[in-house]
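According to Swiss-Prot, the protein has these features:
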{"type": "DOMAIN", "residues": "31-98", "note": "domain 'BTB'"}
{"type": "MUTAGEN", "residues": "ASP32 to Ala", "note": "Impaired homodimerization and PPP2R5B proteasomal degradation. No effect on PPP2R5B-binding"}
{"type": "MUTAGEN", "residues": "HIS45 to Leu", "note": "No effect on homodimerization, PPP2R5B-binding, nor on PPP2R5B proteasomal degradation"}
{"type": "MUTAGEN", "residues": "ASN132 to Ala", "note": "Decreased interaction with CUL3, especially with the neddylated form of CUL3"}
{"type": "DOMAIN", "residues": "133-237", "note": "domain 'BACK'"}
{"type": "MUTAGEN", "residues": "ILE136 to Ala", "note": "Decreased interaction with CUL3, especially with the neddylated form of CUL3"}
{"type": "MUTAGEN", "residues": "ARG318 to Glu", "note": "Impaired PPP2R5B-binding and proteasomal degradation"}
{"type": "MUTAGEN", "residues": "GLU371 to Arg", "note": "Impaired PPP2R5B-binding and proteasomal degradation"}
{"type": "MUTAGEN", "residues": "GLY386 to Cys", "note": "Decreased interaction with RBBP8 and complete loss of nuclear localization, found exclusively in the cytoplasm"}
{"type": "MUTAGEN", "residues": "TYR552 to Ala", "note": "Decreased interaction with RBBP8 and increased DNA-end resection and homologous recombination frequency following DNA double-strand breaks compared to the wild-type protein. No significant change in subcellular location"}
Amino acid sequence: MAGDVEGFCSSIHDTSVSAGFRALYEEGLLLDVTLVIEDHQFQAHKALLATQSDYFRIMFTADMRERDQDKIHLKGLTATGFSHVLQFMYYGTIELSMNTVHEILQAAMYVQLIEVVKFCCSFLLAKICLENCAEIMRLLDDFGVNIEGVREKLDTFLLDNFVPLMSRPDFLSYLSFEKLMSYLDNDHLSRFPEIELYEAVQSWLRHDRRRWRHTDTIIQNIRFCLMTPTSVFEKVKTSEFYRYSRQLRYEVDQALNYFQNVHQQPLLDMKSSRIRSAKPQTTVFRGMIGHSMVNSKILLLKKPRVWWELEGPQVPLRPDCLAIVNNFVFLLGGEELGPDGEFHASSKVFRYDPRQNSWLQMADMSVPRSEFAVGVIGKFIYAVAGRTRDETFYSTERYDITNDKWEFVDPYPVNKYGHEGTVLNNKLFITGGITSSSTSKQVCVFDPSKEGTIEQRTRRTQVVTNCWENKSKMNYARCFHKMISYNGKLYVFGGVCVILRASFESQGCPSTEVYNPETDQWTILASMPIGRSGHGVTVLDKQIMVLGGLCYNGHYSDSILTFDPDENKWKEDEYPRMPCKLDGLQVCNLHFPDYVLDEVRRCN
């Protein structure tokens, strides 16, 4: 590869002027300057050099001693490099190879011929591979080149190939401590399991015994909580650096504590447990296809805007609610198939960990609930009201993540189901829903700072305390709608309005409303093009996405609508349709490590 030659041609070279100078040059006419480099002499035209190079223009037009000289000695570049640069100035073309690019880049930088510098950068980026990465890295460092983002592109290659590069002696020799630290701190390394990054660091340290003094500092950029317990025990604790580094022993102890306290992991938010991920993925936990329940398989909306299905464990639940705590997903309640083959309200709670693509069943809620609402405040997940087939609730309970237990708190003011809940400013807002009489416009907010005592909370029949407070009602009564907080406001989308409670006759409510907590006012916004209920909602790229659901024409949807809050406009077909028509889906944005996504890519 080193001998491969590639030609580059200038697109801005003035052909008419250059042709004239080229003819004079070839005939040896009117040459008025000789440039001496090493033991070689190059004759040229001052005027041509001045038009092509800022370096020569200043030399020949400013008050410099070389202006009137006919022989000029240039130092700091090679004759080989300058001969190619001089050819470019006359002919507008240049040939580059790995054997010559170093000297040509040196000469181009010297005489400030930026176009040739760009050609050299393009050539190097096209040629970069594992075998010559260290050489290219050294070359760019030698000349401090960063034209057209060449360093960023080189770093992208390095991050994408970090582990295999760290097995190469030439790369290990050249990679500095500072560069290694910057790479280990970069979330784009997520395509490699953390244990592989640790082994790569070991290779760098072993390459030169003098590097061991950096061990404690480097180790702090390895995220041991992302490893498996087996990897920590078998590959980290057995290494010579475990005995050498006090910081490594501390990090391992932290990781082992993290592994042991399974239920508390969402609250142990520290650098060593955070996924290396630059951008979250819109994630759909599948609910219903028509009237058939689907296990909670996972769909990912991935660029270039296609849907991937994430293979892995499934949970036998059609969840009604989703809660996110530090990139862990909790799916709560909803419906599950009973032994009689019928759907029943569920008390089950499952937690999904995208780090390992794994599920864990948590403590059940105190009572089965479907069509209820949840919200996360601090270390608690609140579950509000809801129903079973035979009973409607007003009870409210909360899940303590630290001890994997549920306890009752101050109940909602009335029995209700089909409502929606969202947390804003550390308060849980509940909107709409169905009461014993009709669909509701009610908005009620739960303030945990006003909760009663433990003794009060244990009495399920207690009277309502001042924990719940009514706010201004929505403009439209609705149930089975969706609500999301965005930029300090609450947005409500779709749903239905029950007209006759006895027959459950209903009509669609396609309207959109926004709530401003500072003024306690609701404002009507542009209605959805196609009203729906049972849909999912999330925010992506400053737009609110509405996915799937049951449309008012009676058909289940696989489409995605997007709402721009700034312009108050709806758009359709901005994103590809989901691979199936879904109702009751739960949607969120999750960070996944790239090694999980790579496996998804292979399966799709």
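Including glycine, each Cβ sits where the backbone N, Cα and C put it.
Original residues fill every noted site, and no substitution is shown.
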Cβ-Cβ neighbours of ASN132 (mutagenesis position) (radius 10 Å): 16
Residue, out of the mutagenesis positions ASP32, GLU371, whose Cβ gathers the largest set of other Cβ atoms within 10 Å: GLU371
Per DSSP, three-state class assigned to GLY386 (mutagenesis position): strand
Distant-in-sequence Cβ neighbours of HIS45 (mutagenesis position), under 8 Å, six or more positions away: PHE21, LEU24, TYR25, LEU30, LEU31, ASP32, VAL33
ARG318 (mutagenesis position) in three-state DSSP notation: strand
Nearest of the mutagenesis positions (ASN132, ILE136, GLU371, GLY386) to TYR552 (mutagenesis position), judged by Cα-Cα distance: GLU371
Cα distance (Å, whole number) from GLU371 (mutagenesis position) to ILE136 (mutagenesis position): 60
Cβ neighbours of ARG318 (mutagenesis position) where a neighbour is any other Cβ within 10 Å: 27
Rounded inter-Cα distance in Å - ARG318 (mutagenesis position), GLY386 (mutagenesis position): 15
Distance, ASN132 (mutagenesis position) to GLY386 (mutagenesis position) (CA atoms, angstrom): 63
Taken over the domain 'BTB' (31-98), the model's mean pLDDT: 89
Cβ-Cβ neighbours of GLY386 (mutagenesis position) (radius 10 Å): 33
